[in-house]
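Some notes on the structure that comes next.
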Amino acid sequence: MSVASFFSSLPARPFGYKDGRGRTGMVPTTDIGRRMVKPPVLACRPIESNTYHGSVTSVFLTKSSRSPSPSLSPTPTALDDEIVLDLKPFLIIYKSGRIERFLGTTVIPACPEVATKDVVIDPATGVSVRLYLPNVVDLPSKKLPVLVYFHGGGFVIENTGSPNYHNYLTLLAAKAGVLIVSINYRLAPEYPLPASYDDCMAGFNWVVSHSAGPALEPWLAQHGDFSQILLSGDSAGGNVTHYVAMRADAGVIEGVAIVHPYFLGSEPVGNEINDPANIEFHDKLWRLAAPDTEGLDDPLINPVAPGAPSLAGLKCKRAVVFVAGNDFLVERGRMYYEALVKSGWRGEAELVQHEGVGHVFHLSDYSGDISVAMMTKLIAFLKGE
């Protein structure tokens, strides 16, 4: 039985399903095996780890309450011994329907000390955003550029509260002086695509709605400069950034920063040619996230495939594409940039490549020379410099 047919045979919200709130980055092997979490910076601190069935998840203490681990279904059953799909180090799916996530399940609570908070934007789906507001005490009326951010994780892991994302975006907000809205979208396989895309589009539209009409969120209403809306995301979030920018209304988005984008294709290119195991892994991962997909040349995962919508339709004035030389996906990012430039798109585009580093390296090493250079470049882009 295929993975898609297995899930379609289960009843709605089967025993053991979660709400899709655990995740992490992208490619599973070698340089994209995924980062170890460094001690949180400007964030709540981890106090212990719990190990269960080989899955290690950190538990955080906020005042006197503990944040539950989202990595495992509530109670294992006898059927948990039978594995339907093994996608370690990301996740394992058991015949019972239980999903065990190994990465990206830790959640750091929003911390008032650094002006962050979580807001549910759709009670029906549970989709929320985490906002990051830089210090505006001295300039309470100052308007800030608004950065809408989409996290990575192959559409199956990670969340806005993960230490890597929380710490990185806290640092970026402080250094760049931007108001960041990070979208906590639903995950596959519990919520197959296009759920993630729909949630991110809804989050983007929620932000834009503050430019006119009743104020929904005071931080955005008081401090957001809606003439300076920017999008960014890494890995799967880079994929989503492209998706949203292709579907937004013209004139709304100032610029997009696409970081180490999760794009694939049926024909191996670059680093992929000598790594068939990674290709096989990502083919399985993509089909898990998008069971109705056309395959690796689906325009959702391969925006430069024959028949894909022209990149001339990207709805922004400026774009920067970041790639990493040791990234399995590096050639896909280059191909996207080249296709954008040749498409007839009328904006300004730039490709930034960092050698000797792998997929989303900047999320686990904030102080390294290359990470600092990358953030400096990103900040300059956000400021229009």
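Keep in mind that glycine also has a Cβ here, set from the backbone N, Cα and C atoms.
These numbers come from a predicted model, not from an experiment.
Here Swiss-Prot flags SER235 as active site, acyl-ester intermediate, drawing on a curator's inference. The active site, charge relay system feature in Swiss-Prot is assigned to ASP327, HIS359. Mutagenesis annotation in Swiss-Prot: GLY152 to Ala, described as Loss of activity; the structure shown retains the original residue. Among the mutagenesis entries in Swiss-Prot is GLY153 to Ala, noted as: Loss of activity. Swiss-Prot lists GLY154 to Ala among its mutagenesis entries, and the accompanying note reads: 12% reduction of activity. Swiss-Prot gives this note for the published mutagenesis SER235 to Ala: Loss of activity. Mutagenesis annotation in Swiss-Prot: HIS362 to Ala, described as 94% reduction of activity; the structure shown retains the original residue.
If you take the Cα of SER235 (mutagenesis position) and the Cα of HIS362 (mutagenesis position), they are about 12 angstrom apart, rounded to a whole number. Using a 10 Å Cα-Cα cut-off from HIS359 (active site, charge relay system), none of the mutagenesis positions among GLY152, GLY153, GLY154 qualify. For the pair GLY152 (mutagenesis position) and HIS362 (mutagenesis position), the C-alpha distance works out to 13 angstrom. For HIS359 (active site, charge relay system), the number of other Cβ atoms no farther than 10 Å from its own Cβ, over all displayed protein chains, is 28. On a Cα basis, HIS362 (mutagenesis position) lies 15 Å away from GLY153 (mutagenesis position). Around the Cβ of SER235 (mutagenesis position), 29 further Cβ atoms fall within 10 Å across all displayed protein chains.
ASP327 (active site, charge relay system) is surrounded by 28 other CB atoms, counting those within 10 A of its CB over all protein chains shown. For HIS362 (mutagenesis position), the Cβ neighbour count at a 10 Å cut-off comes to 25, with all displayed protein chains included.
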